[in-house]
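Since the structure comes first, as structure tokens, the remarks are kept for the end.
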Amino acid sequence: MSVELRVGNRFRIGQKIGSGSFGEIFRGTNIQTGDPVAIKLEQVKTRHPQLAFEARFYRVLNAGGGVVGIPNVLYHGVEGEFNVMVIDLLGPSLEDLFSFCGRRLSLKTTLMLAEQMIARIEFVHSKSIIHRDIKPDNFLMGTGKKGHHVYIIDFGLAKKYRDARTHQHIPYKEGKSLTGTARYCSINTHIGIEQSRRDDLEGIGYILMYFLRGSLPWQGLKAHTKQEKYARISDRKQTTSVETLCRSFPAEFAAYLNYTRSLHFEDKPDYSYLKRLFRELFVREGYHVDYVFDWTLKRIHDTLQEGRADQQQQQQQQQQRRGSEKEDEHPV
């Protein structure tokens with residue numbers, strides 16, 4: 001007899017679907033409504049509990065409701081040995097979709113994502129929060145009618161960069177250890193400078209080039225220790241010029257990265273300028289905002305291919321049947 005695992009008497013736990021910056025994530029079901037949910041579990045005994053902070057950040061971001069691109073917290077509490085948080089179940093991550101599409105995205109898809117990603121970070125920053133773990137795994141697509149919306153998740157490493165009431169900025173510091181994912185973190189993060197708004201935006205720039213190029217020059221570097229690997233990534237990132245990184249792609253991508261790298265610690269980024277860079281390029285390329293992403297086309301193509309294969313199989317079976325029927329017609 002299988003035991004049904006429940007959370008808060010409202011949610012049923014299903015299969016594991018991933019891991020976050022801290023803890024594991026499971027698919028679940030709202031028992032009352034039947035709606036699918038995501039359930040994040042973290043051991044109570046963990047050295048640095050993060051789930052309570054993360055739930056608090058989600059609640060700050062969702063205050064007032066009706067927020068686009070931020071999942072809702074449906075429950076947060078302690079269940080036995082685990083801290084638990086239940087949020088809306090979303091679609092696949094941009095990393096998953098990047099892999100699904102052959103590990104390269106078109107300019108059109110990248111530009112449709114870019115504007116939404118910048119808008120999400122702009123909103124997070126407007127609530128006095130920086131994310132500090134910008135990577136394709138932490139941007140997810142919605143489901144159903146919201147399937148074209150980009151969501152930002154995983155606030156396990158997030159931090160307030162200013163007082164929400166007075167807007168007093170946190171002080172500049174050096175000698176900080178690396179927080180985030182080395183592949184996408186800013187050069188200033190590598191050299192130990194306290195993170196601020198500029199660093200989240202620089203990370204988005206690296207994600208966009210990763211999508212267009214298929215990889216980044218500092219991927220796959222070998223090292224004996226994590227610290228040595230971080231140092232090698234930092235060195236390659238600093239010695240690869242923006243122009244080299246963005247070569248053969250529209251100038252707007254180099255302009256984006258040069259702008260984010262030019263910002264000072266407390267600067268408020270000009271998000272409108274950054275979104276406009278990509279929106280104007282999108283229009284100039286003759287694209288339309290139809291939300292037909294590369295994965296939309298690939299799914300249609302794969303479905304058509306499957307349909308053709310099924311059709312061919314049916315035709316072959318029909319021909320074989322006709323052949324056997326003709327054999328039956330001949331007298332022995």
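Including glycine, each Cβ sits where the backbone N, Cα and C put it.
What Swiss-Prot records for this protein:
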DOMAIN    11-282  domain 'Protein kinase'
BINDING   Ile17, Gly18, Ser19, Gly20, Ser21, Phe22, Gly23, Glu24, Ile25, Lys40  ATP binding site
MUTAGEN   Asp133 to Ala  Abolishes protein kinase activity; when associated with 299-R--V-332 DEL
ACT_SITE  Asp133  active site, proton acceptor
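The DSSP secondary structure for Gly23 (ATP binding site) is coil. Looking at Ile17, Asp133, the recorded positions in this record, the fewest other C-beta atoms within 10 angstroms of the C-beta turn up around Ile17. In this structure the alpha carbons, written CA, of Asp133 (mutagenesis position) and Ser19 (ATP binding site) are 14 Å apart.
Note on Ile25 (ATP binding site): other Cβ atoms within 10 Å of its Cβ, all shown chains, come to 19. Taking a C-beta cut-off of under 8 Å and a sequence gap of six or more, Gly23 (ATP binding site) has these contacts in its own chain: Lys40, Leu41, Glu42, Gln43, Thr46, Gln50, Leu51, Asn83, Gly156.
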